[in-house]
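To keep things clear, I will list the structure first and then write my remarks on it.
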Amino acid sequence: MAVMKFTWRSIIPRCSKGIEEPEAEAEAEPETKKQDSKQGSFSRLAMIDLSYPSSRFTEDLSTSLAGSNLYVFTLEELKVITQCFSSANFLGEGGFGPVHKGFIDDNLRPGLEAQPVAVKLLDLEGLQGHREWLTEVVFLAQLSHPHLVKLIGYCCEDEHRLLVYEYMPRGSLENQLFAKYSVPLPWSTRMKIALGAAKGLAYLHEAEKPVIYRDFKASNILLDSDYSAKLSDFGLAKDGPEGDKTHVSTRVMGTRGYAAPEYIMTGHLTAMSDVYSFGVVLLELLTGRRSLDKSRSPREQNLAEWARPMLNESRRLARIMDPKLEGQYSETGARKAAALAYQCLSHRAKQRPKMSDVVNILEPLLDYEETSVGTFVYTVPTHQNGGSPPKDDTDTKECEAKTELKKENGDHHNRHHHRRSHKSRDGHRHRNKSSSQSSVHSENYTSKQTLENGSNEECNID
C-alpha cells in the first residue's frame, strides 16, 4: 500500500472545494507581509488564504512547508489500519465524527514507524464540516509543539474526510475528571496537566501569526502515558488579529460553559477569550466539577459564576476543593492556582493575564508538596433526631483537623515517606477500572452523551 508524502499541490485541487465564504473578519484580502527574519523562509499559511483562489494558496507550497511530514492515506489503507472501522476499535464520537483506534505497521510505508493511531472520520451530518476538517489540516500541518497533538496524515477521497493522529493512551482530561469509574487525579498531576495545556496555548498565542484556539475545554485536552497534556481538535481555531486590529469578528462558536462572556455577547474574538476558557478548566481541576452541570441547583450550574467569588478566600476555597482529593494537596499551591483562575475569569478581558504569564505562575506550583489539609478529616455528621448541623459545624471540624495535624508533626518522617510512596504509585492509581471508559484519540474515550450529568454542548452559542 503506497502512502504519499504530503504536498500542498496534492490537497488543494481536490480538497479546497466547497470552502465557505469568508467570515466577517475577512473583509478584504490582506496585503502580503514581509516574512519575519526569525522564521527564515517559512511563513505560516493563514486560513484567510483559503478564501481567495488568486492567492498564493493555490501555488505549490511544499517548499515552504517541507517540514510538515504529513502523509496522504487512501481510504482503503485506513480501513486496513482500523480493521474496517471495527466496533471493537471504536473510541468514541465528538462534534467532528466517530473516532477509531488503528495500528500502522512497518510495512505500510518505509520511514513511517509502526505505531498505534487514532483515525477520526468526518460525519457529514455532524456539527462540523469540510471547512473544520481543512482548518485542522492546515493548522496542524504547520504547527509543532510538545503540547499540541501530532497529526500524522489525512485522507481526502471523494466525499470522505479523515484525520490520522498520534494515539493518546490516557484519553481526555474530561474523562479523567468526570467518568464514573475513573480514579481521582492527584494534585501534582492536575497541576502538570494545567501547565502543559497552558504551554500549548501560549505557543499558539505567541506564534509569528497568532492562533486563537476558540474551543479550549477539558474534552480537547488529551493525555499521554505520562499525563502530559496536548491540545487537540483545531477545527474551530482562527488566525488572530494582525497589525493594529484588536480582535477578530466571527460567528460565535464553541462550547457552553467555557466561552468568554464578551465573545458570546459581541462575537469579538481575542487571545483573552482563550484565557477565560483556560480559567474554567483550571476551576474544573480545582473543584472536580463540570463547567456546566444542570443536575445541580440553579445557583451552582455555571461553575465559573458560582465559584469565582470564593477563589480569593482561603476558608471558602477549602470548601469547594474537589472532595476526591481527600485533602491531599498543597494549600499554598491551591491558593495560588485559585488566584490565577480568578484573574483568568475576569469579566474585563484586559485584566486577564497573558498565557505566557499563566505559564510562569503555574511552573513553581509543581514544586509544592502535597500535604494533608484540614478538611481531609471531616466526618459526615449523623443526627439521630433528623435535625441539621449547627452553622459553625464545618468551622469546628476544620479547627479540630488543624489541631490533629499539629499532633502529627512528630510523625512527619512517616507522612513524608507515605507521600513518596503515594507518588511512586501514580501510574497505578490512574489505571481505569473499566476498559469501556474513553476519550477522543484514546481507548479511554467516553463520549459526552455517556458521561454522567454531562451538559456541555459544542454549538453555535446564541
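In case you wondered, yes, glycine gets a Cβ from its N, Cα and C as well.
Those substitutions? Not in this structure, it's all original residues.
Sequence annotations record features per position, and here Swiss-Prot assigns domain 'Protein kinase' to 85-366.
Swiss-Prot lists Leu91, Gly92, Glu93, Gly94, Gly95, Phe96, Gly97, Pro98, Val99, Lys120 with the feature ATP binding site. In the three-state DSSP scheme, Val99 (ATP binding site) falls into the strand class. Neighbour density for Val99 (ATP binding site): within 10 A of its CB lie 25 other CB atoms from the protein chains shown.
Quoted from Swiss-Prot, the note on the mutagenesis of Tyr165 to Phe is: Reduced phosphorylation associated with lower induction of pathogenesis-related genes (e.g. PR5 and PR16) in response to pathogen-associated molecular patterns (PAMPs). Impaired phosphorylation and altered induction of PR genes in response to PAMPs; when associated with F-167.
All protein chains considered, the CB of Tyr167 (mutagenesis position) has 23 other CB atoms within 10 Å. As a published mutagenesis entry, Tyr167 to Phe appears in Swiss-Prot alongside the note: Reduced phosphorylation associated with lower induction of pathogenesis-related genes (e.g. PR5 and PR16) in response to pathogen-associated molecular patterns (PAMPs). Impaired phosphorylation and altered induction of PR genes in response to PAMPs; when associated with F-165.
DSSP assigns Ser172 (mutagenesis position) to a strand. What Swiss-Prot notes for the published mutagenesis of Ser172 to Ala is this: Normal phosphorylation.
What Swiss-Prot records for Asp215 is active site, proton acceptor. There are 23 other CB atoms within 10 A of the CB of Asp215 (active site, proton acceptor), with all protein chains counted.
According to DSSP, Ser219 (mutagenesis position) sits within a helical segment. According to Swiss-Prot, the mutagenesis experiment Ser219 to Ala carries this note: Normal phosphorylation.
For the published mutagenesis Ser225 to Ala, Swiss-Prot gives the following note: Normal phosphorylation. Taking a C-beta cut-off of under 8 Å and a sequence gap of six or more, Ser225 (mutagenesis position) has these contacts in its own chain: Pro169, Arg170. Secondary structure at Ser225 (mutagenesis position), taken from DSSP and collapsed to helix, strand or coil, is coil.
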Candidate nearest Leu91 (ATP binding site) in space, where candidates are the mutagenesis positions Tyr165, Tyr167, Ser219 and distance is Cα-Cα: Tyr167
Val99 (ATP binding site) versus Tyr167 (mutagenesis position) - Cα distance in angstrom: 11
Distance in Å spanning the most remote Cα pair of Leu91, Gly92, Glu93, Gly94, Gly95, Phe96, Gly97, Pro98, Val99, Lys120, given for ATP: 14
Coarse DSSP state, helix versus strand versus coil, of Tyr167 (mutagenesis position): coil
